[in-house]
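These notes are about the structure you will find just below.
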Amino acid sequence: MANRSIRDGDNPELLEERRMATFDTDKMAAVIYGSEEFARRRREITDAVSKIPELADIKPYPFLTREEKVTEGTRKISILTKYLNQLIDRDNEEESLHLHREVIGYEGHPFALHDALFIPTLQSQASDEQQEKWLERARRREIIGCYAQTELGHGSNLRNLETTAVYDIASQEFVLHTPTTTALKWWPGALGKSCNYALVVAELIIKRNNYGPHFFMVQLRDEKTHIPLKGVTVGDIGPKMNFNAADNGYLGLNNLRVPRTNLLMRHCKVEADGTYVKPPHAKIGYSGMVKIRSQMAMEQGLFLAHALTIAARYSAVRRQGHLDDKQVEVKVLDYQTQQHRLFPSLARAYAFIFTGFETIHLYSQLLKDVDMGNTSGMADLHALTSGLKSVVAHETGEGIEQARMACGGHGYSMASYISVVYGIAIGGCTYEGENMVMLLQLARYLVKSVELIKAGKAKKLGPVASYLADKSDETDLTSLNGYVKMFENMARRQAWKATEKFLKLMESGESREVAWNKSAVELTRASRLHTRLFIIEAFMRRVSRIEDIPVKEVLTDLLHLHVNYELLDVATYALEFMSFTQLDYVRDQLYLYLEKIRPNAVSLVDSFQISDMQLRSVLGRRDGHVYENLFKWAKSSPLNNADVLPSVEKYLKPMMEKAKL
């Protein structure tokens, strides 16, 4: 079998690992990225980028100031725009995303939200006439846009957004206004200094009637001078935990007037006389958010893959301590504790990516259905992606932090780059909806499903919730399907338990809101179990369709590791369905599959095919030459430009001289 990462001159420690591969890493990459064609295109794009010197980092990112990071991201994006047509198919979103990650990494750039939310929202919410006016300009990058929804005082609670858009019938204009400090738009990427347009989410008000949040196309800056327009207050919100090459911003609007036709009108409309034509589905305007959430499982899986590539490779290079042979130190990756720290997260990375394929497909199908006037799948996908967004982002953060600690002291260095990946990934716990709020949105769906069953209407359940009506308590763990049944038992029991608590509180006289709040912890637990069940099923479905036998065998091992680890992780919910003997069996199976995965561990992370340019890690570099390059990296620190720092001359030397007196 072939690990395609082998090159002459590699560290012998990694060469030894790669020669143990039982599968072809290119074929595994085709499974990870959905097709042989796209896996090949990723490699071609990576190779092409490596031949353009202008796109190389001017110096390691950790040594750049914030302003230098913003400038570097902007420099690269301007150069990249020049080469786009020869590097990628501009209509291929996957190719574009890979190219930008290859060149810019995770630090951010002015077109991140432009491509991820601004353009997709125009595609899904703007009428044909509006798309003709704005969409091609956005695609050509004549204008730079952002998505301005979150406010300083309100994030996930869209019902209480303060920004208003009052319709003036006489002038046929909307008057947009942020009446308070807490109404300021806050956080949108590129809003601070880069973008000149924004899709502003504001409360639509006609004749004092509030029709809820709607999208408005708003010009913020003059297209020639880039100076903010009158009535627009805009700026950068300052440094963040990470993503500091992005100018996340604030926006205030002081009675800014825009034409009536700047309301995005694909699904709703305001006539000249103020007549409001409502959309076919109340949440159809949220399709942009649903898209982001549908992509998040895959995106977070790739963040986790990035960190694990670094940690697994370094763990195969690092030797410390002894086992049987007292003359040779052992590879850190041979310790069971290190395997237990990394391999379950590796299984999750694959599981999240495979789950992402399913949700992206479901979103694509939803768009087709909506165009045909069918919005029946909206609630199901909204609930599913809400749960996935929360569970996957949280578990990814946990896995990345474990990967960092698995690298020992060097993991704490910015040379590892893991802390950067962590800072980006855990942003997913709050952007596009705070995690607890997302779990509770899924919980509403689960409660409604249980109520349907109680009312004898189980046939109305969506396919994802149909197990809630099952009465089987099967506990056979001799097959993967048995593990699925066990998770169904746990998720069903918790969903019913949480729903019954909620209903009993209302029966006792509590208001619906208070009863919901008092049941919230149990409801979020139900949502997590439901989501983890879906992830396991998605992993199983993907593995079942693989045709290459060696690839299928190693992914089956990874799947077995995953289901055993996940079951142990939530074992308190399983105790009423399984014996302690079965629990011991699950634990033994986990340790067995840690051993089975060990020979393929490095090849499994190599299969993600993350280049050194994108990896940006001294510890995880492909050739494994860690120590000499760590020394080289340290010497490049700007503090080493002078043997004696000005601060030493100014403060320390006088202090020490004074102490001698």
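The count begins at 1 with the first shown residue.
Note: Cβ is positioned from N, Cα and C throughout, glycine not excepted.
Heads up, this one's the original sequence, none of the swaps are in it.
Counting every protein chain shown, the Cβ of GLU432 (mutagenesis position) has 23 other Cβ atoms within 10 Å. Swiss-Prot lists GLU432 with the feature active site, proton acceptor, giving sequence analysis as the kind of evidence.
Note: GLY155 (FAD binding site) has non-local neighbours THR430, GLY433, GLU434, i.e. same-chain residues 6+ apart with C-beta under 8 A of its own C-beta. If you look up Swiss-Prot, you'll see TYR147, ALA148, GLN149, THR150, GLY155, SER156, GLY189, ARG318, GLN338, GLN339, HIS340, ARG341, GLY409, GLU434 marked as FAD binding site.
Annotated substrate binding site per Swiss-Prot: LYS283, ILE284, GLY285, TYR286, ARG293, TYR431, GLU432, in sequence order, evidence recorded as experimental evidence.
Residue density at SER527 (ATP binding site): 28 other Cβ atoms are found within 10 A of its Cβ, drawing on all protein chains shown. Sequence annotations record features per position, and here Swiss-Prot assigns ATP binding site to HIS340, SER390, HIS394, GLN402, ARG525, ALA526, SER527, ARG528, TYR573.
Among the mutagenesis entries in Swiss-Prot is GLU432 to Ala, noted as: Increases ATP and FAD binding.
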Identify, among the binding-site residues GLY189, GLY409, the residue whose Cβ has the fewest other Cβ atoms within 10 Å in this structure.
GLY409
Check each residue in the chain of ARG525 (ATP binding site) that is at least six apart in sequence and keep those whose C-beta is under 8 Å from its C-beta; list them in sequence order.
GLN494, ALA498, TYR573
Which same-chain residues, if any, lie at least 6 apart from TYR431 (substrate binding site) yet have Cβ under 8 Å of it:
TRP187
When the Cα of SER527 (ATP binding site) is compared with the Cα of each of the binding-site residues TYR147, GLY189, ARG293, GLN338, GLY409, which one is closest?
ARG293
Cα-Cα, whole number of Å: HIS340 (FAD binding site) versus HIS394 (ATP binding site)?
19
Intrachain C-beta neighbours of HIS394 (ATP binding site), sequence separation six or more, cut-off 8 angstroms:
CYS429, ASN435
Which residue among the binding-site residues TYR147, TYR573 has the fewest other Cβ atoms within 10 Å of its Cβ, if you could check?
TYR573
Name the residue among the binding-site residues GLN149, GLN338 whose Cβ has the smallest number of other Cβ atoms within 10 Å.
GLN338
